[in-house]
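Single-structure report; data block below.
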Amino acid sequence: MSRSAFTALLLSCVLLALSMPARADDLPYRFGLGKADITGEAAEVGMMGYSSLEQKTAGIHMRQWARAFVIEEAASGRRLVYVNTDLGMIFQAVHLKVLARLKAKYPGVYDENNVMLAATHTHSGPGGFSHYAMYNLSVLGFQEKTFNAIVDGIVRSIERAQARLQPGRLFYGSGELRNANRNRSLLSHLKNPDIVGYEDGIDPQMSVLSFVDANGELAGAISWFPVHSTSMTNANHLISPDNKGYASYHWEHDVSRKSGFVAAFAQTNAGNLSPNLNLKPGSGPFDNEFDNTREIGLRQFAKAYEIAGQAQEEVLGELDSRFRFVDFTRLPIRPEFTDGQPRQLCTAAIGTSLAAGSTEDGPGPLGLEEGNNPFLSALGGLLTGVPPQELVQCQAEKTILADTGNKKPYPWTPTVLPIQMFRIGQLELLGAPAEFTVMAGVRIRRAVQAASEAAGIRHVVFNGYANAYASYVTTREEYAAQEYEGGSTLYGPWTQAAYQQLFVDMAVALRERLPVETSAIAPDLSCCQMNFQTGVVADDPYIGKSFGDVLQQPRESYRIGDKVTVAFVTGHPKNDLRTEKTFLEVVNIGKDGKQTPETVATDNDWDTQYRWERVGISASKATISWSIPPGTEPGHYYIRHYGNAKNFWTQKISEIGGSTRSFEVLGTTP
């Protein structure tokens, strides 16, 4: 038998073995997968990511979701929980509240040690869910409805995952994806002396953890790959989970189609990696932000699907974890992690290069113009005197724009941050609370791998944007260049070295089965939040119209590939977020228009868009579009709108709605 034939036979045997049902009692783990809606306010709330005062929500393209994975070791009953969210960041406020809720509902089961929360870093979701002022500047303060929707949804996703615990097996695989990201700060990257293998500026590694049930069926997967979720530009006003959210949607909705299947596309060291392959907003590979979102998402899906379908390495062994809060203010760093000299971190400050934004993904302006920002004015302004000389020296090459760590009565950026590590058999997963550049993450990954090999660790996955958010982390060499990422590295030139020290120490603790010390406590600032974004006083319909009336009816007929556009008199979307529901339905009533109505699309589907606009002082218009996708059954359809309106006199919020006349889908264009 030839070598190629033998290899093919061996691969076939492996795949057959993986797909064969196994006795539940023989399986090493139980796992549960769950998903819940975390979509915030869909109108008149600043979006989180681009820091633009002008970018406010005005509808929904697709909803935001939390995807939870609960893993339980069969032998010990020990559990780990990983949640990936379609959010710009996991802010510490969210982490603290979620953990408080879990501890209250499941005492002794879930705590900071075994729950990791992560974000995809979409820039097209409503903001205002941080307790630190720096991240609420362009949103005009704290947005309680959005915050509660996020917390409630994350908790609900974990509850659903726990309710679905089943025996199963885990498999790890990896591969390279080289056409879905590009380094937006290549000159800074090239200053690193250790870029062998990374000369083109990207980290191509994708890691996939597959969840296989007792029948040998794939129940879900987590894919880690570094690329910013900025395919949608700062000109977009529709809520969107961006490219990673589309990858999840495509696998779950278009490919698997199995109830309960959950696919998460998580981040790693994406700090300087853009999906805009032409290095300008909304460009690359196409010149349309929606096409780019789908294409970059499809490329991530295709690689993850390929890896999950290959013969993978089975994950076997114990579950373990470590977690600690660390005060980053003046944290000492040992010489082996620096330039051979003892160093320390600085009080947090942002640099002038941050104000320009990232021109490749979307420039600022951060909402820093005090005359245009009542929230900033109420905080006392951006600059409060000349920064102390000690801070200027500590921050080295950075020209300080604002010393955010010295703001009173509370700092504008975190001082205490979470560091976390999971052990899942021979895999270690690191949870880091910031955006790490390619080499900042690679250095930590390599160092942890070296520290963990003696414990049988074969794979290290680095997950940024986890448990909290403290802007960027660059290498020492990149920091000196003071591009956007360097100006956004809060704690000074040795920030990456500090994280590397903390993760190596934690890896050693896991290896030696030692506890880690938490000497700091993350402050709860929920008492002290402000909001200058106006709410809903009341809703009025158009003169001579009623809520739910159709302002624009569909044509009599369309063909597949056409776009149907209709409009309704509606209320303000802030009245009801319609969590786990929808603002629209596309309904199929059959070829004769008389069959039982069947919903074929909602506001979570790629082919629909729900756009809201204010008309006059208190009226609202909802414009709904449906791009008829290939595979749509010919027949009669109508579009229904759901909304809510607030009465001025009683302040009561009531559900409203309306439906268009029916229209016919004829098939493809001749």
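Every residue, even glycine, has its Cβ placed from backbone N, Cα and C.
Residues as originally present; substitutions not included.
If you look up Swiss-Prot, you'll see Ser274 marked as active site, nucleophile. In the three-state DSSP reading, Ser274 (active site, nucleophile) counts as strand.
What Swiss-Prot records for His61, Asp603, Asp605, Thr608 is Mg(2+) binding site, and it gives experimental evidence as the kind of evidence. If you take the C-beta of Asp603 (Mg(2+) binding site) and look for same-chain residues 6 or more apart in sequence within under 8 angstroms, you find Ile60, Met62, Arg63, Thr582, Phe583, Leu584, Tyr610.
In the three-state DSSP classification, Gln92 (substrate binding site) falls within a helix. Neighbour count (other Cβ atoms within 10 Å of the Cβ, all protein chains): 25 for Gln92 (substrate binding site). Annotated substrate binding site per Swiss-Prot: Asn84, Gln92, Asp111, Ser130, Tyr469, in sequence order.
Less than 8 angstroms from the CB of His121 (mutagenesis position) sit Gly49, Leu87, Gly88, Met89, His228, Ser229, Lys244, Gln267, Ala270, Glu435, Tyr465, each of them six or more residues away in the same chain. Swiss-Prot lists His121, His228, Glu435, Tyr472 with the feature Zn(2+) binding site.
Here the residue is the original one, while Swiss-Prot reports the published mutagenesis His121 to Ala with the comment No ceramidase activity; when associated with A-123. DSSP assigns His121 (mutagenesis position) to coil, not to a helix or a strand.
In Swiss-Prot, a published mutagenesis experiment is listed as His123 to Ala, annotated No ceramidase activity; when associated with A-121. Listed in sequence order, Met47, Met48, Gly49, Tyr50, Gly88, His228, Ser229, Thr230, Met232, Asn234, Asp242, Asp361, Gly362 are the same-chain residues six or more apart from His123 (mutagenesis position) with CB atoms under 8 A from its CB.
For Arg184 to Ala, Swiss-Prot lists a mutagenesis experiment annotated as follows: No ceramidase activity; when associated. Taken residue by residue with DSSP, Arg184 (mutagenesis position) is part of neither helix nor strand, so it is coil. Applying an 8 A CB threshold to same-chain residues 6+ apart, the list for Arg184 (mutagenesis position) reads Asn272, Leu273, Ser274, Asn276, Leu279, Ser358, Glu360, Asp361.
Swiss-Prot gives this note for the published mutagenesis Glu435 to Ala: Slight ceramidase activity. According to DSSP, Glu435 (mutagenesis position) sits within a strand segment. Other C-beta atoms found within 10 angstroms of the C-beta of Glu435 (mutagenesis position) number 28, with every protein chain shown included.
Where Swiss-Prot documents Tyr472 to Ala as a mutagenesis experiment, the accompanying text is: No ceramidase activity; when associated. In the three-state DSSP scheme, Tyr472 (mutagenesis position) is classed as strand.
Tyr484 to Ala appears in Swiss-Prot as a mutagenesis experiment; the accompanying note says: Slight ceramidase activity. Tyr484 (mutagenesis position) counts 25 other C-beta atoms within 10 Å of its own C-beta, drawing on all protein chains shown.
The Cβ of Val665 (mutagenesis position) lies under 8 Å from the Cβ of Ser557, Tyr558, Arg559, Ile560, Ile628, Thr632, Glu633, Pro634, Gly635, His636, Tyr637, each of these being in the same chain and 6 or more residues away along the sequence. What Swiss-Prot notes for the published mutagenesis of Val665 to Asp is this: Abolishes enzyme activity.
Taking CA atoms as the reference points, Asp111 (substrate binding site) and Tyr484 (mutagenesis position) are 35 Å apart. In the three-state DSSP reading, Tyr484 (mutagenesis position) counts as helix. Within 8 A of the CB centroid of the Zn(2+) site residues His121, His228, Glu435, Tyr472, the other residues of that chain are Gln267, Ala270, Gly271, Gly464, Tyr465. Within 8 A of the CB centroid of the Mg(2+) site residues His61, Asp603, Asp605, Thr608, the other residues of that chain are Ile60, Met62, Arg63, Leu584, Ala601, Thr602, Asn604, Trp606, Asp607, Gln609, Tyr610. DSSP assigns Val665 (mutagenesis position) to a strand. Cα spacing between Tyr484 (mutagenesis position) and Tyr472 (mutagenesis position): 9 Å, rounded to the nearest whole number. Counting only same-chain residues at least 6 apart in sequence, those with a Cβ under 8 Å from the Cβ of His61 (Mg(2+) binding site) are Ser124, Leu238, Ile239, Ser240, Phe290, Trp606, Thr608, Gln609, Tyr610. For the binding site of substrate, formed by Asn84, Gln92, Asp111, Ser130, Tyr469 according to the record, the largest Cα to Cα distance is 21 Å, rounded to a whole number.
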